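A.B. asks: Copied straight from Swiss-Prot:
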MUTAGEN   Arg8 to Glu  270-fold decrease in toxicity to flies
MUTAGEN   Pro9 to Ala  269-fold decrease in toxicity to flies
MUTAGEN   Val29 to Ala  13-fold decrease in toxicity to flies
MUTAGEN   Tyr31 to Ala  162-fold decrease in toxicity to flies
Amino acid sequence: AICTGADRPCAACCPCCPGTSCKAESNGVSYCRKDEP
């Protein structure tokens with residue numbers, strides 16, 4: 001299974017990798033970012 005790594009744009013094909021979540025950025029693009037502890 002392919003997942004989207006941290007600091008990469010969220011992709012419909014590939015969920016964010018474990019430990020990261022899709023977060024909307026100020027430029028309107030959503031990126032997978034590391035979860036905050």
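The first residue you see is number 1, and the count goes up from there.
Every residue, even glycine, has its Cβ placed from backbone N, Cα and C.
At each noted site, the model still has the original residue.
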A.B. asks: How many Å lie between the Cα of Tyr31 (mutagenesis position) and the Cα of Pro9 (mutagenesis position)?
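C.D. replies: About 4 Å separate the Cα atoms of these two residues.
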A.B. asks: Please report how many Å separate the Cα atom of Val29 (mutagenesis position) from that of Pro9 (mutagenesis position), as a whole number.
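C.D. replies: About 7 Å separate the Cα atoms of these two residues.
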A.B. asks: When you measure from the Cβ of Val29 (mutagenesis position), how many other Cβ atoms are you left with inside 10 Å?
C.D. replies: 9
A.B. asks: Take the Cβ of Tyr31 (mutagenesis position) and count every other Cβ within 10 Å, whichever protein chain it belongs to.
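C.D. replies: Its Cβ shell of radius 10 Å holds 18 other Cβ atoms.
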A.B. asks: Determine the Cβ neighbour count for Arg8 (mutagenesis position): the number of other Cβ atoms within 10 Å of its Cβ.
C.D. replies: 15
A.B. asks: Pro9 (mutagenesis position) has how many other Cβ neighbours within 10 Å of its own Cβ?
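C.D. replies: Neighbour count, Cβ to Cβ under the 10 Å cut-off: 11.
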